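Student: Sharing a structure below in structure tokens format, with a few things to ask.
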Amino acid sequence: VLSPADKKNVKAAWDKVGGHAGEYGAEALERMFLSFPTTKTYFPHFNLSHGSDQVKGHGKKVADALTLAVGHVDDMPQALSKLSDLHAHKLRVDPVNFKLLSHCLLVTLAAHLPAEFTPAVHASLDKFLASVSTVLTSKYR
């Protein structure tokens, strides 16, 4: 459960991401594909090379979903319901992959926002991404 301080930290950090959200989303995906090659199996139709338009496009989708979640932090299940359905019923993504991407997102944010990425912000973002992952996997059952 996100505390009021966590919500404040997440919103402040995401505000700092600003117009770079899509770029950071794509970078996190690239990190995931390089660090955890088995995740590539969900994207057989993508050009997964560095800077590909498909990775950039999906990175933007990831970032847009996170922006939506930040904006609806008190009602993520409702806000992310369609995305949860998509991943559970159509794409059938193994839930562990959300944890892998979350880790890569944290690394990406730490690299780009070193001054803002305090231990408290790190903990809040980690809890937030875990909450998003829980919502996205809630319809698997």
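Glycine is treated like the rest: Cβ placed from N, Cα and C.
So Swiss-Prot lists the following for this protein:
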type	residues	note
DOMAIN	1-141	domain 'Globin'
VARIANT	A5 to D	In alpha-2
VARIANT	N9 to H	In alpha-2
BINDING	H58	O2 binding site
BINDING	H87	heme b binding site
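I'd like these features described in context: how deep, what's nearby, how far apart.
Tutor: This prediction places the mean pLDDT of the domain 'Globin' (1-141) at 94.
Long-range Cβ contacts of A5 (variant position) within its own chain (separation 6+, distance under 8 Å): A120, S124.
If you draw a 10 Å sphere around the CB of N9 (variant position), it holds 22 other CB atoms from the protein chains shown.
There are 18 other Cβ atoms within 10 Å of the Cβ belonging to H58 (O2 binding site).
In sequence order, V93, L136, T137 are the residues near H87 (heme b binding site), counting only same-chain partners six or more apart with C-beta under 8 A.
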Student: Work out how many Å separate H58 (O2 binding site) and N9 (variant position) at their Cα atoms, rounded off.
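Tutor: With the alpha carbons as reference points, the distance is 25 Å.
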